Amino acid sequence: MMDLKVDEEEVDSGQPVSIQAFASSSTLHGISHIFSYERLSLKRVVWALCFMGSLALLALVCTNRIQYYFLYPHVTKLDEVAATRLTFPAVTFCNLNEFRFSRVTKNDLYHAGELLALLNNRYEIPDTQTADEKQLEILQDKANFRNFKPKPFNMLEFYDRAGHDIREMLLSCFFRGEQCSPEDFKVVFTRYGKCYTFNAGQDGKPRLITMKGGTGNGLEIMLDIQQDEYLPVWGETDETSFEAGIKVQIHSQDEPPLIDQLGFGVAPGFQTFVSCQEQRLIYLPPPWGDCKATTGDSEFYDTYSITACRIDCETRYLVENCNCRMVHMPGDAPYCTPEQYKECADPALDFLVEKDNEYCVCEMPCNVTRYGKELSMVKIPSKASAKYLAKKYNKSEQYIGENILVLDIFFEALNYETIEQKKAYEVAGLLGDIGGQMGLFIGASILTVLELFDYAYEVIKHRLCRRGKCRKNHKRNNTDKGVALSMDDVKRHNPCESLRGHPAGMTYAANILPHHPARGTFEDFTC
């Protein structure tokens, strides 16, 4: 049996349109004049040069925009926001004299006399020429260490016991016109010793708020700084103070006081008015800014702040260099002894604060609340009120003038200022600039770019198919792919025999043409 087959292997006919046809229908401006069916002419050359120049300018501008984006620029937005109520800040103050003279015992003098510059290293009073006779007599009695058996000494207990007591210092206290008491102040230790914080927001007490601005709507306290309790100054040490008055810091409840570096002084004999404005600062994290976005790095404080970071860093520095910590420092390291204070802790901390700029590098938190201040003051007491105040507090007029001060802290207005860093150039701006430049120089859009990619894909696919990567075998069917016939089929449908043996009387002309109506198609094919 012999089969006749017509097999054909053909290439898928996916040929893309010509570049001229694509250019004529593309939304990309200018290329229809470059790729045309006309022969090369000056017009086409000029269009090509203009198009390439526009592409070059577009690339230049887009490169500039992309470089600017990766500079991560930012702008600062300043705004004032009115409020119906504001949280009153924490107010911390310290007497500039760390220890009360009357509270220094013989045991204190034995252990810390040299630290306080009251004794020399031989336990002797160094200079008696400038001493007050009454103080000198008391000090000589305390400095007599014959048959004295020293007892254990603890710096924390000494600071707490010998520091100024709020119950003796506070003569009057009002907040928003309502009386307050020493119980509203929380003890806090700083480098100035025993200090007090009003509105600390701790120990279960809520943070106080104010509903109005101006004097009378904040905190007003009258204090006695007790200059007669100041330690006599016969020499200079890190614990010696030449000033009289208090140091004050206004700060957020979320950060500890760093009053020795950030506080301002208030002098006796004056009423000091402090007008505040709350400022909320919002910084950007890298790469747009330098703020620290993460919190919780400190093992001593829950909320990250620059002051918390500095205290934490100073504590680690002293523990590493002196194997102890100062009274105001957090942690569980042992407190420094008076000898360690004098020989190591005070010099090391002074060096760290004033000269070392590399050990304690504290990043700015991304959200900061601070308080701008404006100070003004008036003399107190007046001549008219001096006698009244002296009688009221059972003191002399001279004592009132040398020891009494009034501190009035209030909000200037019931609003706050926001200082916010914002991204100056974001992805949306970059895309908008690039899209605008594309439209300006070449009249293109994102869809135009998709057109180009689609045409490039079709061209690449066609070229790959021409190399034999897309060939397929196909069999022709009876209608359009050809028919495979066996010899039996040919014999059964043999028209030639019928032509040779046609019935009698049926004749065909010798000159009959193929496809004549008298003959069939199949007969034409087989014969």
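For all residues, glycine too, the Cβ spot is worked out from N, Cα and C.
Keep in mind that this is a model prediction, so the values were computed, not measured.
Glu80 (mutagenesis position) falls within a strand when secondary structure is assigned with DSSP. What Swiss-Prot says about the mutagenesis result for Glu80 to Ala is this: Strongly increases speed of desensitization.
Mapped onto three states, the DSSP output places Asp346 (mutagenesis position) in helix. Looking at Swiss-Prot, you'll find the mutagenesis Asp346 to Asn noted as follows: Loss of pH-gated channel activity.
Experimental mutagenesis at this site is recorded by Swiss-Prot as Asp350 to Asn, annotated: Loss of pH-gated channel activity.
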* Structure fact -> Here the 10 Å Cβ neighbour count for Glu80 (mutagenesis position) comes out at 10
* Hey, how far is Asp350 (mutagenesis position) from Glu80 (mutagenesis position), Cα to Cα, in Å? -> 39
* Count the Cβ atoms, other than its own, that fall within 10 Å of the Cβ of Asp346 (mutagenesis position), considering every protein chain shown. => 20
* Asked: In angstrom units, rounded to an integer, how far apart are the Cα atoms of Asp346 (mutagenesis position) and Glu80 (mutagenesis position)?
  -> 43
